[in-house]
Amino acid sequence: MQARALLLAALAALALAREPPAAPCPARCDVSRCPSPRCPGGYVPDLCNCCLVCAASEGEPCGGPLDSPCGESLECVRGLCRCRWSHAVCGTDGHTYANVCALQAASRRALQLSGTPVRQLQKGACPLGLHQLSSPRYKFNFIADVVEKIAPAVVHIELFLRHPLFGRNVPLSSGSGFIMSEAGLIITNAHVVSSNSAAPGRQQLKVQLQNGDSYEATIKDIDKKSDIATIKIHPKKKLPVLLLGHSADLRPGEFVVAIGSPFALQNTVTTGIVSTAQREGRELGLRDSDMDYIQTDAIINYGNSGGPLVNLDGEVIGINTLKVTAGISFAIPSDRITRFLTEFQDKQIKDWKKRFIGIRMRTITPSLVDELKASNPDFPEVSSGIYVQEVAPNSPSQRGGIQDGDIIVKVNGRPLVDSSELQEAVLTESPLLLEVRRGNDDLLFSIAPEVVM
């Protein structure tokens with residue numbers, strides 16, 4: 001028995017002696033000699049920590065002396081590589097995967113084939129129809145993405161004449177516009193909101209939003225030579241807005257989208273390309289024009305005037321204005337709109353300096369409410385309005401009864417969303433009937449703005 005044990009030990013020693021020794025790691029790692037394998041399970045460093053070798057995929061053996069380590073998000077369980085997570089996931093390619101590891105394996109394959117990885121969109125199975133996201137219809141529908149982004153800020157505008165005898169609204173013109181501020185400032189063409197009609201009666205502007213809400217509007221500023229106007233509505237809540245881009249950056253051949261409401265068909269969309277961003281007005285027969293227009297083949301119809309012309313980032317680069325013939329339309333560049341708005345703002349600032357009610361104010365925001373409640377637990381529950389930070393001594397507000405800490409919630413019956421609305425009312429209206437929240441009380445004050453000479 002002892003002899004047999006000695007014999008087995010000798011045979012084992014002989015087998016070990018015949019096994020080739022493990023290759024020593026090089027003193028210096030030469031990555032140029034590393035293989036370039038394609039590994040569905042990902043990569044791990046080799047024993048010398050020099051080259052990357054294939055990791056074991058899900059379901060492959062692991063833990064043995066010659067087995068590769070498990071790949072990303074895998075762990076060795078009872079000799080096999082298993083995923084650390086068992087829940088299904090939805091990928092950005094619209095497919096449902098059994099677990100995160102299956103998605104990562106698919107992402108590695110996609111990277112090798114197309115260079116586009118697959119990301120996790122959500123836990124659980126993909127919603128019905130999401131698998132279509134990888135189809136050409138969804139992949140290349142960039143125009144639909146632009147329209148979805150900008151449509152809520154495009155409005156329909158109608159100009160009526162209120163007949164003095166019959167009380168009926170006689171339509172004079174209609175067109176489009178787009179919202180520039182959350183408080184309801186809208187940009188459109190001057191010819192959409194003005195009329196040379198000699199018929200008696202009072203002209204009225206009506207604005208309809210995409211959600212169907214309608215408001216009366218007033219003209220804030222108008223430049224008939226440039227054919228640009230701003231009008232103002234008083235919404236009950238903050239509105240979606242569009243941002244102005246730089247028309248100077250436009251290139252011929254660039255895709256553009258025109259949107260408006262021709263014939264009262266709201267949010268009618270046409271697309272085209274920019275032919276030129278510098279078509280002189282004199283070339284179009286506009287002798288008094290000093291403006292360069294954007295020429296495009298996007299169709300602009302009657303009623304589309306005043307709507308935005310946007311680039312693929314959803315930025316407004318022009319106002320739809322003229323249609324010469326089929327395939328040739330023109331827009332006022334956004335850089336000219338910016339200049340018009342700057343001049344309007346400068347004029348407002350000058351007028352603001354001439355009329356005042358004597359308060360320092362801040363627009364109510366959730367962060368401001370939290371800040372004020374921290375110092376005053378009895379601060380009222382409000383979601384919008386104007387916080388009176390300070391009342392100037394001997395000012396119209398102080399004489400009228402306004403106090404520090406008051407919250408002005410309405411002016412002349414209109415809810416206040418932004419401080420600019422109160423500033424506009426100070427410039428254009430007198431007296432001002434202010435509805436004020438003071439503690440738990442709702443108070444009314446009549447304030448007459450003073451003019452500074």
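First residue shown is number 1, and so on along the chain.
Including glycine, each Cβ sits where the backbone N, Cα and C put it.
The annotation active site, charge relay system is assigned in Swiss-Prot to H191 (among others) on the grounds of experimental evidence. The DSSP secondary structure for H191 (active site, charge relay system) is helix.
Residues or ranges marked as active site, charge relay system in Swiss-Prot: S305 (among others). DSSP gives S305 (mutagenesis position) a coil state; it is part of no helix or strand. For S305 (mutagenesis position), other Cβ atoms within 10 Å of its Cβ number 28.
Positions annotated as domain 'IGFBP N-terminal' by Swiss-Prot, on the basis of sequence analysis: 21-84.
DSSP places the residues of the domain 'Kazal-like' (64-128) in helix, strand and coil in these numbers: 14 helix, 18 strand, 33 coil. Annotated domain 'Kazal-like' per Swiss-Prot: 64-128, in sequence order, evidence recorded as sequence analysis.
Swiss-Prot lists S305 to A among its mutagenesis entries, and the accompanying note reads: Abolishes protease activity. Stabilizes the protein.
S305 (mutagenesis position) sits 9 Å from H191 (active site, charge relay system), taking the CA atoms of both as reference points. When pLDDT is averaged over the domain 'IGFBP N-terminal' (21-84), the result is 80. Counting every protein chain shown, 18 other Cβ atoms lie within 10 Å of the Cβ of H191 (active site, charge relay system).
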